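According to Swiss-Prot, the mutagenesis experiment ARG109 to Ala carries the annotation: About 65-fold loss of catalytic efficiency. As a published mutagenesis entry, ASN155 to Ala appears in Swiss-Prot alongside the note: Complete loss of activity. Under the heading NAD(+) binding site, Swiss-Prot lists GLY209, THR210, GLY211, PRO212, ARG213, VAL214, GLY215. The annotation active site, proton acceptor is assigned in Swiss-Prot to GLU253 on the grounds of sequence analysis. Under the heading active site, nucleophile, Swiss-Prot lists CYS287. One mutagenesis experiment catalogued in Swiss-Prot, ARG451 to Ala, is accompanied by this note: Complete loss of activity.
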Amino acid sequence: MAGTNALLMLENFIDGKFLPCSSYIDSYDPSTGEVYCRVPNSGKDEIEAAVKAAREAFPSWSSRSPQERSRVLNQVADLLEQSLEEFAQAESKDQGKTLALARTMDIPRSVQNFRFFASSSLHHTSECTQMDHLGCMHYTVRAPVGVAGLISPWNLPLYLLTWKIAPAMAAGNTVIAKPSELTSVTAWMLCKLLDKAGVPPGVVNIVFGTGPRVGEALVSHPEVPLISFTGSQPTAERITQLSAPHCKKLSLELGGKNPAIIFEDANLDECIPATVRSSFANQGEICLCTSRIFVQKSIYSEFLKRFVEATRKWKVGIPSDPLVSIGALISKAHLEKVRSYVKRALAEGAQIWCGEGVDKLSLPARNQAGYFMLPTVITDIKDESCCMTEEIFGPVTCVVPFDSEEEVIERANNVKYGLAATVWSSNVGRVHRVAKKLQSGLVWTNCWLIRELNLPFGGMKSSGIGREGAKDSYDFFTEIKTITVKH
């Protein structure tokens, strides 16, 4: 919709129509600290309308063949790809990430999400067994669950929203999605493409607002039997409490405190640039980012020197600048939270090698109030420190030495999270051995963030419940039924 007083005004998308809201909240451009957008402050009334629309659309959408639904998803992908630059510009402005990253990762992956699930939904099979001595045959069928409640985070806004919408739609469900109120623009833009792609009214409803108001209304609604959430552990605990009385299906993808383990036989020419990227990509605002780096003592000094030098080459600045590697953090509150971890580390006697409080950040006048922070490397810190145990979710990483394989495995596992890890070594036997012992849902060896969407994604321990991916997402968004026929 058109802006008012130069502000972009978003509207909810319910039953195929854009609808205004009675109240709005401000959304800020992270690179300037200025309000540039107003987001609906939705609540129970908007959720009731969305549930009604989704329930009414469900019988028709769920009865379509997988091939018909696949065609619609592919059409959404085509339209999104045609608008890639427009979406990338919007994502960068709304989230603070570099335009280069939005162009090369966020929006292309969003396109791929629709195409991937459009294809994978055509290749599922069912089980069948026979009990000849009883004259019985057993087989399974899967059916869509119904109305899917989807809650996505602010760090990869469209990327993770489509990672939920696409499999839910492909399986035959209808959707009520709630993006983060901090990054709602590309979700709103996506709504404009749905009708063009042939998505029937009510199949996808997107309701904007805060977690305590609209999020809780969605999660607690008795006619929304399934919730898929990506975000923080405290919010997941609240979702679990609200869902328990209704026995809802839950998929919870939460935080991480991801270790990188670098053995003395690692190829540092490959390891160092990859570990800088895994530590600071997207301002460190990726649940898979590395925030604990364990380096074998014999190469610790060399690694640290080269790692700090490489980190300092990552330029922080205006997200649209093609030479910039790190944009702005999501909000002023989050920036202060990340900075507070560095202050606490200093109070504990840690050393800061580069970044916050050490190097000077130079920004244009217009961006002085933006939420920028230099990539920061911390050493001389204990494993029990908050910087080594809590998810910081910013451009901060800790580098510590280790002696033996057994020691580093124990230390790497000594946190409540278990999402991802990386292992660097030229010893093939070692990387297999260590990967199996790490309490992580994903382990990369001699690489980072290479994803195969057919395989499970998700974490152990406090990093979540369930897995996402081709088969796992299909299983989550469907209910299985066993049928026995006596002949």
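Including glycine, each Cβ sits where the backbone N, Cα and C put it.
Nope, none of those substitutions made it into this model, it's the original residues.
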Give the sequence-ordered set of same-chain residues, not counting GLY209, THR210, GLY211, PRO212, ARG213, VAL214, GLY215, with Cβ within 8 Å of the centre of the Cβ atoms defining the NAD(+) site. SER42, GLY43, LYS178, GLU181, GLU216, ALA217
When the binding-site residues GLY209, GLY211, PRO212, GLY215 are compared by other Cβ atoms within 10 Å, fewest goes to PRO212
Enter the number of other CB atoms within 10 angstroms of the CB of the residue listed as 'active site, nucleophile'. 24
Rounded to a whole angstrom, what is the C-alpha distance between CYS287 (active site, nucleophile) and ASN155 (mutagenesis position)? 9
Among the recorded positions VAL214, ARG451, which residue has the fewest other Cβ atoms within 10 Å of its own Cβ? ARG451
Taking the Cβ of ARG213 (NAD(+) binding site) as the centre, count every other Cβ atom within 10 Å, in any protein chain shown. 18
Rounded to a whole number, how many Å is the Cα of ARG213 (NAD(+) binding site) away from the Cα of ASN155 (mutagenesis position)? 21
How many Å separate the Cα atoms of ARG109 (mutagenesis position) and GLY215 (NAD(+) binding site)? 25
Taking the Cβ of THR210 (NAD(+) binding site) as the centre, count every other Cβ atom within 10 Å, in any protein chain shown. 17
Protein Cβ atoms within 10 Å of the residue listed as 'active site, proton acceptor', excluding its own: 27
Measuring Cα to Cα, how far is GLY215 (NAD(+) binding site) from GLU253 (active site, proton acceptor) in Å? 16
Inter-residue Cα distance where the pair is ASN155 (mutagenesis position) and THR210 (NAD(+) binding site), in Å: 16
Listed in sequence order, residues with CB under 8 A of ASN155 (mutagenesis position) and six or more positions away: GLN95, ASN282, GLU285, ILE286, CYS287, ILE330, PHE393
I need the CA-to-CA distance for GLU253 (active site, proton acceptor) versus ARG451 (mutagenesis position), whole Å please. 16
Fill in the CA-CA distance, VAL214 (NAD(+) binding site) to ARG451 (mutagenesis position), as an integer in Å. 32
The residue listed as 'active site, proton acceptor', DSSP three-state class -> strand
